[in-house]
Amino acid sequence: MALPAGPAEAACALCQRAPREPVRADCGHRFCRACVVRFWAEEDGPFPCPECADDCWQRAVEPGRPPLSRRLLALEEAAAAPARDGPASEAALQLLCRADAGPLCAACRMAAGPEPPEWEPRWRKALRGKENKGSVEIMRKDLNDARDLHGQAESAAAVWKGHVMDRRKKALTDYKKLRAFFVEEEEHFLQEAEKEEGLPEDELADPTERFRSLLQAVSELEKKHRNLGLSMLLQ
């Protein structure tokens, strides 16, 4: 179905001059072949229309002759049929109704007022799908990293818990040894005191010497206790 040529179709939508080696999109916009090549020089695809971002466009076989792909023919036939929600457009349809799976043209969308939430351009839907896929990949990577960190934290906590339990057992053992030593020394000191009390009075003639010897014995006992405690703490 050929469309009449007019002033708007005779100019390239990018350079606004007469198109050289014309390329016509399914949506009706015309471009120079060189302009389109420069426009998409750094893109890998998809390649929507540079003017309206329609995601389906074809190149003309001959200058001035519109492309007649199967998809374009189907859309033009749908546009020529009576529309349910508004007048049909003469250009290729740009939108698809996701709720009813039926095509809707740009003219019908403009006549309907604000864009309803169930209508969405195909190129925008594809772009959103890529963004969602990238977000999911990032979230999956973050989740895996968090699991690895959690596992490392649990392992470190288990190791430190083992160290604390070992130190606690060692401290209890040292405390029991020190307490038993003090009890033994106390009994030994009491026995020595009882022996001293049972000596005859003539052997206690010099109380100063006896008191000095007792002080020396007490000092040696305290020194022995202090050295033993330090040695246990340093183990």
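Each Cβ is built from the backbone N, Cα and C atoms, and glycine gets one as well.
Swiss-Prot documents M1 to A as a published mutagenesis change and attaches the note Loss of protein expression.
Within its own chain, C12 (mutagenesis position) has A18, P19, R30, F31, C32, C35 as residues 6 or more apart in sequence whose C-beta sits under 8 angstroms from its own. Here Swiss-Prot describes C12 to A as a published mutagenesis experiment; the accompanying note says: Increased RNF187 stability and reduced polyubiquitination; when associated with A-15.
There are 14 other Cβ atoms within 10 Å of the Cβ belonging to C15 (mutagenesis position). Among the mutagenesis experiments that Swiss-Prot reports, C15 to A is described with the note: Increased RNF187 stability and reduced polyubiquitination; when associated with A-12.
Among the sequence features in Swiss-Prot, the mutagenesis site R98 to K is noted as follows: Abolishes ubiquitination by TRIM7; when associated with K-109.
One mutagenesis experiment named in Swiss-Prot is R109 to K, and its note says Abolishes ubiquitination by TRIM7; when associated with K-98.
Within the same chain, no residue at least six positions away from K195 (mutagenesis position) has a Cβ under 8 Å of its Cβ. One mutagenesis experiment catalogued in Swiss-Prot, K195 to R, is accompanied by this note: No detectable effect on ubiquitination. Marked decrease in ubiquitination, but no effect on subcellular location; when associated with R-223 and R-224.
In the three-state DSSP scheme, K223 (mutagenesis position) falls into the helix class. Among the mutagenesis results in Swiss-Prot, K223 to R has the note: No detectable effect on ubiquitination. Marked decrease in ubiquitination, but no effect on subcellular location; when associated with R-195 and R-224. The residue drawn here is the original one.
Experimental mutagenesis at this site is recorded by Swiss-Prot as K224 to R, annotated: No detectable effect on ubiquitination. Marked decrease in ubiquitination, but no effect on subcellular location; when associated with R-195 and R-223.
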Cα distance (Å, whole number) from C15 (mutagenesis position) to K223 (mutagenesis position): 103
Cβ atoms near K223 (mutagenesis position) (within 10 Å, other residues, all chains): 10
